[in-house]
Every structure is written in C-alpha cells, then in structure tokens.
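Taking it in order: structure first as structure tokens, then the write-up.
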Amino acid sequence: MSTLRLLISDSYDPWFNLAVEECIFRQMPATQRVLFLWRNADTVVIGRAQNPWKECNTRRMEEDNVRLARRSSGGGAVFHDLGNTCFTFMAGKPEYDKTISTSIVLNALNALGVSAEASGRNDLVVKTVEGDRKVSGSAYRETKDRGFHHGTLLLNADLSRLANYLNPDKKKLAAKGITSVRSRVTNLTELLPGITHEQVCEAITEAFFAHYGERVEAEIISPNKTPDLPNFAETFARQSSWEWNFGQAPAFSHLLDERFTWGGVELHFDVEKGHITRAQVFTDSLNPAPLEALAGRLQGCLYRADMLQQECEALLVDFPEQEKELRELSAWMAGAVR
C-alpha cells in the first residue's frame, strides 16, 4: 500500500477547502505523506492569531463579496483569487520536514523554467531586474505527531486588489495580535506568459512523486457533494462561522467618533472573542438619554454590524421622539464596524 496521497479540489470555496485540509490532517495515518492542491475565489485568508478588523478593509470586502477565512496556521494575511495556486504538504513525525516540501516546490518551478530560491522563514523569491520578488508565501502547523506546510504560488493574481483589501480602514484601533508584513511580489506569468493552474499543479505533483519514488492516482474533491471525510460537516460549519473567522480575533479596543447635526458622538468599545465587553458613549447631544441606554444594551453584544443596528433600533420603542437620531446613529455604527 502506498504511503502517498494526492488530493485535488475542484471547489473555489475557501471554507470548504480549509475544512478538507483540516479533516485530512486530523485523520491521516502518521505514516502517510499527503499533497493537497486547491485554489480559492476572492478571499482574504488570515493567520490563526490575527485580527481581521486590523488586517483587512472589512467594509470593502463586504461590498465586493470577498470572503474572510481564518486558517489554523500562523502568519499573516493574504489575498487569494483564482490566479493563485494553493498547496498543502502533510506528513507524520519524524517524516514531516518543511525543507523537503519547500524543495519539492522549488523543483517544480525549476521544471517549469523558473529559478527561485527560499528567502527568510517562509517565502520563495525570483530575481528580476528590479530585485528579488516574492512569488510564494507559506505557513506551517505542527501537532505532537504530525505537521503541515501550506502556501500559495502567484500565477496571475490581480495584485492591485491586494492593496484594496489588505489595507484596513484608518480606524482608531488599538489591537493585539500578529501584524502582517507586506512584501514586494510578482506573478509567475511575468516570467512564464500563459502559465496555468493545471500546469503548476502537474509540476508540483511530478516533483512530489519524484521525491518519494512513488506514484498514486489523484483523488478529486468535488464541490457538488460532501467529501467522504470524518466530521467534515462539523468542520465546515466551524470554518465558515462568524465565530471562527471574526470571533477568534485577539482582544482589541475600537474608538469611533462622528459629528451629526444634533451633536457629536464618541463610542469606545472593548472587544473580546467577538463580543463587546465594555461600551462607553460620550456626546454633547442635548438629549443624551438614548445614547446612555445604548451603552448598556451593547454590553455583551456581538461585534457585528447587524447586531449593533438591532440593539440601536430596539431603542425606538423607548425613545420614539429620537427616531431620526437613532436611525442615523444605527447606519453610521453599522458602516463603521464592517
């Protein structure tokens, strides 16, 4: 029986693909070496310890239907589109060695005619006339008896969109957590015009087989049926949940301020695990009562635009004469935390 396993996903859903990755990683025999190839439609993928409100322009992502996905490994935020090829290498210990998987990717690039080299802890770079340019970034995860190395290769990604989504709004946000370090990047199509996802996958697969001296048939993961993987439904539900993608953010504070025709408002939020643990409201409004009531209602509320709107609009029952002010406040708050 072969010790290798090759899986290729036809899904572009980041939550689906990360759930597949997690299920395989949890249930694989310690003697197995796995290669999983995949790609995602428009998504910002953040590291396990990152704060999406700090790392991303969450409002623009929502407007453009860009998903947020938190992975189980560390590292920084990256933008995925169909111009990225994603790879995951898994192995039990002591077989797991990220230098082996890195060399497999370098060999694959070399076979395609691209001379690249490892740089720093987790990047692959190519030399250009403008200097070194990153074409691949990776992250890693290890448990007691196994580990994985996953990463992306930039084929023909829309690099302009990185800046759109990976630069957060200039919010007054004091946040803990890992901050991404931006690198200068380039696409492989600059070096190999016309290179495709399928060609890159084939090159990585051949380098994987060559390293281990074995070949196996690829298992195709279809988006049209639930994968036959233990606990997939539960894993997918968690991976796609707001509680995991947003609620796992490290504790942070958020200061919002705005001036309306009826007065200025300053909101101070402390947020832990996606819930507001403390809310303070300051205002020079001539009628501060609804705002004082709002501060009490927001304590314990999910830090989510629709929930903030719901709590604000619930005050219309008690303060019908301030309907205009409350609706303006509700719309502003929702926009500010997206």
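All positions are counted from 1 along the displayed chain.
Placed from the backbone N, Cα and C atoms, the Cβ positions cover glycine too.
Although substitutions are noted, the structure shown does not include any of them.
Going by Swiss-Prot, these are the annotated features:
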type: DOMAIN; residues: 29-216; note: domain 'BPL/LPL catalytic'
type: BINDING; residues: Arg71, Gly76, Ala77, Val78, Phe79, Lys134; note: ATP binding site
type: MUTAGEN; residues: Ser73 to Ala; note: 20-fold decrease in affinity for ATP
type: VARIANT; residues: Gly74 to Ser; note: In lplA1 or slr1; selenolipoate resistance mutation
type: BINDING; residues: Lys134; note: (R)-lipoate binding site
type: MUTAGEN; residues: Arg141 to Ala; note: More than 10-fold reduction in Vmax
Nearest-integer angstrom distance between the alpha carbons (Cα) of Val78 (ATP binding site) and Arg141 (mutagenesis position): 17
Arg141 (mutagenesis position) and Arg71 (ATP binding site), distance between Cα atoms, whole Å: 10
Distance [Cα-Cα, Å, rounded] between Ser73 (mutagenesis position) and Lys134 (ATP binding site): 20
From Gly74, Gly76, Ala77, the recorded positions whose CA lies within 10 Å of that of Arg141 (mutagenesis position): Gly74
Number of Cβ atoms other than its own within 10 Å, given for Phe79 (ATP binding site): 24
DSSP-derived structure type at Arg71 (ATP binding site), helix or strand or else coil: coil
Mean of the pLDDT scores, which run from 0 to 100, over the domain 'BPL/LPL catalytic' (29-216): 89
Annotated ATP contacts Arg71, Gly76, Ala77, Val78, Phe79, Lys134, maximal Cα-Cα distance (Å, integer): 21
For Lys134 (ATP binding site), the number of other Cβ atoms found within 10 Å of its own Cβ: 19
Cα distance (Å, whole number) from Lys134 (ATP binding site) to Gly74 (variant position): 19
Listed recorded positions (Gly74, Gly76), ranked by Cβ neighbours within 10 Å, top entry: Gly76
Assigned conformation of Arg141 (mutagenesis position) - DSSP reduced to three states: strand
